[in-house]
Amino acid sequence: MQLTDFKALTFDCYGTLIDWETGIVNALQPLAKRTGKTFTSDELLEVFGRNESPQQTETPGALYQDILRAVYDRIAKEWGLEPDAAEREEFGTSVKNWPAFPDTVEALQYLKKHYKLVILSNIDRNEFKLSNAKLGVEFDHIITAQDVGSYKPNPNNFTYMIDALAKAGIEKKDILHTAESLYHDHIPANDAGLVSAWIYRRHGKEGYGATHVPSRMPNVDFRFNSMGEMAEAHKQALKG
């Protein structure tokens, strides 16, 4: 199996293309400071991860900024703090401040020459526009949680994507799902019968960061530590 075997790359955005962990850590600082305690970045990411996914399951039709507001409330309660309205609103709308990884734009611009590029993201359409402006390419298809009515790892999100691409003439065997999160992406991609590439952004770090702990270790067909590494591997594959 080679990277050149596929026609479409379907991407998770946050954690894969956008550095949501930096964004989340920064956005949680005001609330964290009010505890009077010192948290490591991983501790902040873990409290986010164990509150975000349950909230998405409870309110699958909510816009992502409303998910973030609810996550803020859950974390404040966990820490024994009263919510602050201004903090809550800033956290809820913090996606606009989340940066792209340094290698993302160059890698996407290269890969765009060889594949259809597709987004499958736990976000709403308006929030994704803010991130899309940082990614440097025009995606061929954009599928959000708002479009589907649920959040990954719900299998409906993958069924929706596979069906949408089939209508565009792209068969499931021609799709390479490309993502960081084992929980949100690789387990349901396995279950959907998709080939997948793991962008292991947390290589060298312990734990799962801002993502929920996966129930099992899924199969991944390719593994790269960055999007830049994936683009370079494609160049080498072309050389044979």
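The backbone N, Cα and C atoms fix where each Cβ goes, and this holds for glycine too.
It should be emphasised that the depicted structure is a prediction, and the values quoted were computed from it without experimental measurement.
For the recorded site, Asp12 (mutagenesis position), the DSSP three-state label reads coil. If you draw a 10 Å sphere around the CB of Asp12 (mutagenesis position), it holds 23 other CB atoms from the protein chains shown. What Swiss-Prot records for Asp12 is active site, nucleophile, and it gives a curator's inference as the kind of evidence.
One mutagenesis experiment catalogued in Swiss-Prot, Asp12 to Ala, is accompanied by this note: Loss of catalytic activity.
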